Each structure stands twice: as C-alpha cells, then as structure tokens.
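A short worksheet on the structure shown next.
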Amino acid sequence: MSRFLIYFLPFFIYSGNVLSKTSCLMATGVLKCPTDPEAVKKVHIDLWDEDSLPLESDDLMGRTWSDRNGNFQVTGCASDFGPINTPDPYLYIQHNCPHRDSNATNPIQIDVIPLFLPSIVRLGNVYLDRYLEDY
C-alpha cells in the first residue's frame with residue numbers, strides 16, 4: 001500500500017492542478033438604499049464561486065466593504081475541476097437597508113456574469129431595498 005502511495009500520489013497531485021482551471025474576476029457597483037441612504041456605508045460584500053457538485057461547498061473568492069457612498073470593488077479567483085468548467089460567481093451582500101414595504105432586512109444574492117479578467121463586471125446601481133419577489 002505504501003509503495004502505491006509513493007508512486008501514484010505525485011500523479012494525483014499533478015493531475016488535480018492540470019485538470020482544474022483558475023479564473024479571476026473583478027466586479028464593481030454602487031449600492032443604493034432609497035429608504036435609508038446611510039445604510040450603504042461599510043456594507044459587507046462577498047464574492048463566491050458556486051459549486052453544485054455533491055460534497056462540495058461554495059468557495060469564497062473575495063471580500064470587501066462598500067465605501068461611504070456605496071461604491072464597491074471586489075476581486076477574487078477560484079478553481080473548478082475540469083478544463084472547461086469555469087467558476088460560477090455570485091455576490092452575497094449583507095446589509096441593513098430596510099425593505100421599501102416591510103422594513104425587513106434580508107441579505108441579497110446576485111448572480112454575476114462570468115466575465116473573467118481582464119474584463120470587469122460593472123453591475124451599476126444595486127438597490128438593497130428591493131427583492132426578487134417584488135417584481
């Protein structure tokens with residue numbers, strides 16, 4: 001058994017690096033909260049790679065906080081197994097902007113178009129007081 005590991009362990013390590021693809025992404029945007037304009041300051045924003053395979057969890061690609069005007073820029077890299085399998089990025093935004101109807105605050109998840117560097121994903125205005133079920 002130990003001989004097997006000695007001979008084949010380097011192969012498995014090498015093949016994992018060869019068969020995975022690393023991609024990096026940058027996303028920018030401006031957070032808006034019409035119900036409380038001050039709530040766009042220092043908002044926690046995570047960039048995640050969704051892994052839908054069984055026994056895999058999503059990977060944190062990057063993290064940032066918005067500035068006092070709600071501007072943010074988040075960058076990160078992720079690797080997915082397979083030469084044609086690219087990361088599936090999304091933003092997870094934890095905020096304190098009250099919903100325009102109910103005053104509740106819920107985190108927002110936004111799928112990001114997988115445009116990898118050198119391209120930049122420009123999200124424009126991201127309204128924190130509206131949710132998908134509003135539309």
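Please read every residue number as a count from 1 along the shown chain.
Placement of Cβ uses the backbone N, Cα and C atoms for every residue, glycine included.
Taken residue by residue with DSSP, ASP36 (mutagenesis position) is part of neither helix nor strand, so it is coil. Long-range Cβ proximity for ASP36 (mutagenesis position), meaning a same-chain Cβ under 8 A and a gap of 6 or more residues, is found for ASN96, CYS97, PRO98, ASP129. In Swiss-Prot, a mutagenesis experiment is listed as ASP36 to Ala, annotated with the note Partial loss in ability to recognize apoptotic cells. Partial rescue of engulfment defect of the deletion mutant tm2078. Retains phosphatidylserine binding specificity; when associated with A-38.
According to Swiss-Prot, the mutagenesis experiment GLU38 to Ala carries this note: Partial loss in ability to recognize apoptotic cells. Partial rescue of engulfment defect of the deletion mutant tm2078. Retains phosphatidylserine binding specificity; when associated with A-36.
Record note (Swiss-Prot) on the mutagenesis of VAL43 to Met: In sm211; results in increased number of cell corpses and abolishes secretion of the protein. In the three-state DSSP reading, VAL43 (mutagenesis position) counts as coil.
According to its DSSP assignment, ASP51 (mutagenesis position) is coil. A mutagenesis experiment is reported in Swiss-Prot for this position, ASP51 to Ala, and the note states: Loss of function of engulfment of apoptotic cells. Decreased membrane labeling and phosphatidylserine binding and failure to rescue the engulfment defect of the deletion mutant tm2078.
Listed in Swiss-Prot is the mutagenesis experiment LEU53 to Ala, annotated as follows: Reduced ability in identification of apoptotic cells but can rescue the engulfment defect of the deletion mutant tm2078. Under a cutoff of 8 A between CB atoms, and with a sequence separation of 6+ in the same chain, the neighbours of LEU53 (mutagenesis position) are PHE81.
Around PRO54 (mutagenesis position), there are no C-beta neighbours below 8 angstroms that are at least 6 residues distant in the chain. Per Swiss-Prot, mutagenesis PRO54 to Ala is noted as: Reduced ability in identification of apoptotic cells but can partially rescue the engulfment defect of the deletion mutant tm2078.
Swiss-Prot documents LEU55 to Ala as a published mutagenesis change and attaches the note Reduced ability in identification of apoptotic cells but can rescue the engulfment defect of the deletion mutant tm2078. The Cβ neighbour count for LEU55 (mutagenesis position), using a 10 Å radius over every protein chain in view, is 5.
ASP80 (mutagenesis position) carries a strand DSSP state (E or B). For ASP80 (mutagenesis position), the Cβ neighbour count at a 10 Å cut-off comes to 21, with all displayed protein chains included. For ASP80 to Ala, Swiss-Prot lists a mutagenesis experiment annotated as follows: Loss of function of engulfment of apoptotic cells. Decreased membrane labeling and phosphatidylserine binding and failure to rescue the engulment defect of the deletion mutant tm2078.
Recorded in Swiss-Prot as a mutagenesis result, PRO83 to Asp carries the remark: Loss of ability to form ring around apoptotic cells and abolished ability in cell corpse removal.
According to DSSP, ASN85 (mutagenesis position) is assigned to coil rather than to any helix or strand. Annotation of the published mutagenesis ASN85 to Ala in Swiss-Prot: Loss of function of engulfment of apoptotic cells. Decreased membrane labeling and phosphatidylserine binding and failure to rescue the engulfment defect of the deletion mutant tm2078; the original residue is retained in the structure shown.
The number of other Cβ atoms within 10 Å of the Cβ belonging to ARG100 (mutagenesis position), over all protein chains shown, comes to 15. Reduced to three states, the DSSP call for ARG100 (mutagenesis position) is coil. Experimental mutagenesis is annotated in Swiss-Prot for ARG100 to Ala, with the remark: Partial loss of ability to recognize apoptotic cells. Partial rescue of the engulfment defect of the deletion mutant tm2078. Retains phosphatidylserine binding specificity; when associated with A-101.
Record note (Swiss-Prot), mutagenesis ASP101 to Ala: Partial loss of ability to recognize apoptotic cells. Partial rescue of the engulfment defect of the deletion mutant tm2078. Retains phosphatidylserine binding specificity; when associated with A-100. The unchanged residue is displayed.
Here the candidates are the mutagenesis positions GLU38, VAL43, LEU55, ASP101. The one whose C-alpha lies nearest to that of ASN85 (mutagenesis position) is LEU55. One residue stands out among the mutagenesis positions GLU38, ASP51, ASP101 for having the most other Cβ atoms within 10 Å of its Cβ: ASP51.
GLU38 (mutagenesis position) and ARG100 (mutagenesis position) have their C-alpha atoms 15 Å apart, to the nearest angstrom.
Sequence-distant contacts of VAL43 (mutagenesis position), defined by Cβ-Cβ distance under 8 angstroms and a gap of at least six in the same chain, are LEU31, TRP65, SER66, GLY70, PHE72, ILE93, GLN94, HIS95, ASN96, LEU128. Distance from the CA of ASP51 (mutagenesis position) to the CA of ASP80 (mutagenesis position) is 8 Å.
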